[in-house]
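Pulled from Swiss-Prot, these are the features on record:
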| type | residues | note |
| --- | --- | --- |
| ACT_SITE | GLU1094 | active site, proton donor/acceptor |
| BINDING | HIS912, GLU915, HIS1009 | Zn(2+) binding site |
| DOMAIN | 840-1130 | domain 'Peptidase M14' |
| MUTAGEN | TYR686 to Asp | Decreased tubulin deglutamylation |
| MUTAGEN | THR843 to Met | Decreased tubulin deglutamylation |
| MUTAGEN | ARG910 to Trp | Decreased tubulin deglutamylation |
| MUTAGEN | HIS912 to Ala | Abolishes ability to rescue Purkinje cell degeneration in pcd mice when expressed in a transgene |
| MUTAGEN | HIS912 to Ser | Abolishes deglutamylase activity; when associated with Q-915 |
| MUTAGEN | GLU915 to Gln | Abolishes deglutamylase activity; when associated with S-912 |
| MUTAGEN | GLU915 to Ala | Abolishes ability to rescue Purkinje cell degeneration in pcd mice when expressed in a transgene |
Amino acid sequence: MSKLKVVGEKSLTNSSRVVGLLAQLEKINTDSTESDTARYVTSKILHLAQSQEKTRREMTTKGSTGMEVLLSTLENTKDLQTVLNILSILIELVSSGGGRRASFLVAKGGSQILLQLLMNASKDSPPHEEVMVQTHSILAKIGPKDKKFGVKARVNGALTVTLNLVKQHFQNYRLVLPCLQLLRVYSTNSVNSVSLGKNGVVELMFKIIGPFSKKNSGLMKVALDTLAALLKSKTNARRAVDRGYVQVLLTIYVDWHRHDNRHRNMLIRKGILQSLKSVTNIKLGRKAFIDANGMKILYNTSQECLAVRTLDPLVNTSSLIMRKCFPKNRLPLPTIKSSFHFQLPIIPVTGPVAQLYSLPPEVDDVVDESDDNDDIDLEVENELENEDDLDQSFKNDDIETDINKLRPQQVPGRTIEELKMYEHLFPELVDDFQDYELISKEPKPFVFEGKARGPIVVPTAGEEVPGNSGSVKKGVVMKERASPKGEEAKEDPKGHDRTLPQQLGGQSRVAPSAHSFNNDLVKALDRITLQNVPSQVASGLNAGMRKDFGLPLTVLSCTKACPHVAKCGSTLFEGRTVHLGKLCCTGVETEDDEDTESHSSTEQAPSVEASDGPTLHDPDLYIEIVKNTKSVPEYSEVAYPDYFGHIPPPFKEPILERPYGVQRTKIAQDIERLIHQNDIIDRVVYDLDNPTYTTPEEGDTLKFNSKFESGNLRKVIQIRKSEYDLILNSDINSNHYHQWFYFEVSGMRPGVAYRFNIINCEKSNSQFNYGMQPLMYSVQEALNARPWWIRMGTDICYYKNHFSRSSVAAGGQKGKSYYTITFTVNFPHKDDVCYFAYHYPYTYSTLQMHLQKLESAHNPQQIYFRKDVLCETLSGNICPLVTITAMPESNYYEHICQFRTRPYIFLSARVHPGETNASWVMKGTLEYLMSNSPTAQSLRESYIFKIVPMLNPDGVINGNHRCSLSGEDLNRQWQSPNPELHPTIYHAKGLLQYLAAVKRLPLVYCDYHGHSRKKNVFMYGCSIKETVWHTHDNSASCDIVEDMGYRTLPKILSHIAPAFCMSSCSFVVEKSKESTARVVVWREIGVQRSYTMESTLCGCDQGRYKGLQIGTRELEEMGAKFCVGLLRLKRLTSSLEYNLPSNLLDFENDLIESSCKVTSPTTYVLDEDEPRFLEEVDYSAESNDELDVELAENTGDYEPSAQEEALSDSEVSRTHLI
């Protein structure tokens, strides 16, 4: 205790001493004659400031007057020693404690007083060196904390004082060093920088810097930093170029690089590079850099630095300079418009499509004439630091602030008479079911009867695809109609050598007789064309695979027993339908025990609640449906993945860890194209714009194809022996949206690392930088009973490239560049046929096949299922409308009344063709709704589902990414859809308007989407209160009364769906989204629970699937979980107590509880939710990235208050039902 008391007394004494000395100094200020006393007092304060942190803290604490006293004394005293003492005190104060104390000194007026002191001291002849050194030192420290420092210094005339000191005392390094530090601070003001340049500061800097020297390295470092800041001025940069200083900088850099063997002067070498980076911001600087052989110099020096990790800043800066100076290249295309043309029935008056049609034919829309004339923005080096602020500013500006616009109000649309055209699509509202064979003829309580099922009729290839299926009557499925028989097949002239498939990562043992057969089989399967139909080998092949392969097929016997096949060996495929699990019985031995164990031991992915219906894939049926699908290119081929089908792989696929240095390695290889031009092949191997082009037949060249449904690949150029540049096609009637890809590759060799570069991407960022991989499908693997898409590729990165993007394609902005997705693949099989896709493909024909299979297999006594035609698309394809609910228990009034009064759920998907994950989620929803599970039956009895599973069939068919054939984003047309240009949106909105007109407003509307920039699954909804809250108008948000029911469904899903993340949800209404389905259905139709459900293209960073890439299993599970969430929502929102048999209630609760046990708490996810890599990800070479439109949808990652997290009062009263 005594020791603590002594310490306390000592601290109190020291504190009191400083306060006393400051009080004494304040009194002395009024008497200018007591200079000796002021000198003594300031020396005592200096001693305390140098020795005790507590003293320094006492003088800079809020409320302390110590700083004012010191500054007042400094301003008024004439005594030199007192001035030096106070300057030393100020240096002690600002040299510790971080920037807070410097800001404190600025807030007390220190900048102005010190600048005035500098001016007064400069009038002495000669100026006192110590005063100048200390004053410049303090100003260099506090200047960056004063936003108006540059203006103050210029107005006071301090610029000339500091510059003259450097000129006059060139050899006095002690004085020159703080002067250079202050010049660097002056130069942050562009006007000051130009003024200093006119007075010879650039020439002065080049006198100070020089070749390698062990002396005065500190001065060299500061001089280079100052020079780099000065050269950010275009005027100064031009002056440096005119005097040949670019060559000087390169020479100095090479000299320091050669002599700095121990890398002790890395900061000096980086300072030289920073000066080069500044001077190459202008076109003249870049030209001078190229002329001085700068590309080769920096390339060679950076390659020599790769072995030393501490030199990474030099490598990264060198890479940035080289990318910036790399000559802008023209994308090797005749036009940026799509290779395919579709004539619209009417041309819009305004908008991008109108501009596209009005563009004169002589205008080059690929690149601007003066694309490289504009100098680069001076703030480019702050691009990464400012990106988040720019995004946040954009989002805040995009938030709707007009309360009147936010309030839902039904807009007068079509009249009742006009809406009557949709009556035939709602027969469930008027049907009395007198002609149906229902389960019961008497009203009685519902009793679930397990798996009672009706007849299942699987359509075959001989059936015609029905265009409009009515309701099922008398418990019998719709009658079949024969389709025209196919034409005779023609021999495929493009046979390629194929070897037997090998298992990924392992070898397969092949029977001698099987080898030649399977080799011929894959060789013959070079193309599946719609003209090939059964003819010559009908006795040996399954109907789904009966093609004229152009060669005889040898009858084989299976060398291994297959327990899952009843009869095997006499033919290639058994049975009427192709079952992919039986493809091992082609004469190929099944995998050996070790290989089998390696697959089976792989950790299994969590299972989805499976429907008990039959498989939905039927190759035979798929071919017949494709024949009726209308595409603009008139596709005649079928991709193998769509034909064979896809099943989720039985193993998990983790998010890929990014190797260190992969981006700079790829960029260095791109730069080598300019340095070593003789190594570049530059040969076109695939060209959609040249109909007469034939694929080269060289054995070492890959062959490409995308002429099938949903395919997108426009041109391929072979760069090196195993490197290819790929160019994607624009959306039809558009000149951009290059993101979705789906193409075929063949002719590969195992053991070769093939690099693929997709070089005309447009988005400024991608999940490919954060662990996402493209998808690959191997035909050899499918024949080996592994028919699945898998994540494939290494060394994946996404970065800005040197291909120029024209202002026509960039919305009027000049100087934009494209981005590259690059990935490397090692193929395991020789001469395989492989497919690559941006995400799991799901074609329009696949949807039609799935719907037909669901219709054929459902139990008509239990499930009410209708597949109607909503409308025809621009190209004449039908847009299906599906109605699903439970059949009434009987045709008695009570049951019919209950049937008709069920609330509606309206679902839609795939308005954006490239978001294929939306279709997989919809598939999960449809399969669940059609299943025989108890909760599915309960769900059907609770709601009537109206579903438009594909809002943009034409876009999906033709391989578009975002638009329909009208060249417009259909999800921006909901406010005023044109019936001729946007028929699917026009009629989907008409359905909703009809429901509103007949007072049957849907309880929930949800549009399924995919998100390319974020992880997990999440929802966007609409809320007035949360939108106003994000405008920071708290008073206005407090006055708004709003039902919080819109949060209920997302919160339910966050508990039961492992991929769903509540913290990523947003309920803010943005101006840029006012014409989307979510906002229009909420605002105009009046549906409170109007959502967009976004599914990641990449994977999850929370919950059960944390660290895993998402697959079709997880997407379909999300669709099923969405249905379970709707059932729980029913119990929370029902006006009457909703009781179920206890066994059903327990069943659902068990399902929910099991999901909750394995779901970790969600994390708050920001727009850029990824941690930084050890290697800084640099997406661009020079200019600020354009703000991605999609980022606007991220607005409002909202952290709700406790009250808003709770359910509404009406919901809380019913929580006992859960």
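Backbone N, Cα and C atoms are what each Cβ position is placed from, and that goes for glycine too.
Positions of Swiss-Prot features highlighted on the structure.
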{"residue": "TYR686", "record": "mutagenesis position", "DSSP class": "strand"}
{"residue": "THR843", "record": "mutagenesis position", "DSSP class": "coil"}
{"residue": "ARG910", "record": "mutagenesis position", "DSSP class": "coil"}
{"residue": "GLU915", "record": "mutagenesis position", "DSSP class": "coil"}
{"residue": "HIS1009", "record": "Zn(2+) binding site", "DSSP class": "strand"}
{"residue": "GLU1094", "record": "active site, proton donor/acceptor", "DSSP class": "strand"}
In the chain carrying HIS912 (mutagenesis position), residues 6 or more apart in sequence that have Cβ under 8 angstroms from it: ALA918, ASN952, GLY955, HIS961, ARG962, ASP969, LEU970, ASN971, HIS1009, GLY1010
Per-region confidence, the domain 'Peptidase M14' (840-1130) (mean pLDDT, whole number): 94
Neighbourhood of GLU915 (mutagenesis position) by C-beta distance under 8 A, where only residues 6 or more apart in the same chain count: HIS839, HIS1009, GLY1010, SER1095, LEU1097
Environment of HIS912, GLU915, HIS1009, the listed Zn(2+) site - residues of the same chain whose CB lies within 8 A of the CB centroid: ARG910, VAL911, GLY914, ASN917, ALA918, ASN971, TYR1008, GLY1010, HIS1011, GLU1094
ARG910 (mutagenesis position) versus GLU1094 (active site, proton donor/acceptor) - Cα distance in angstrom: 11
CB within-chain contacts under 8 A for ARG910 (mutagenesis position), separation at least 6: TYR842, THR916, ALA918, SER919, MET922, PRO949, MET950, LEU951, ASN952, VAL956, TYR1008
Around the Cβ of TYR686 (mutagenesis position), the count of other Cβ atoms that are within 10 Å: 24
Other C-beta atoms that fall within 10 angstroms of the C-beta of GLU1094 (active site, proton donor/acceptor): 28
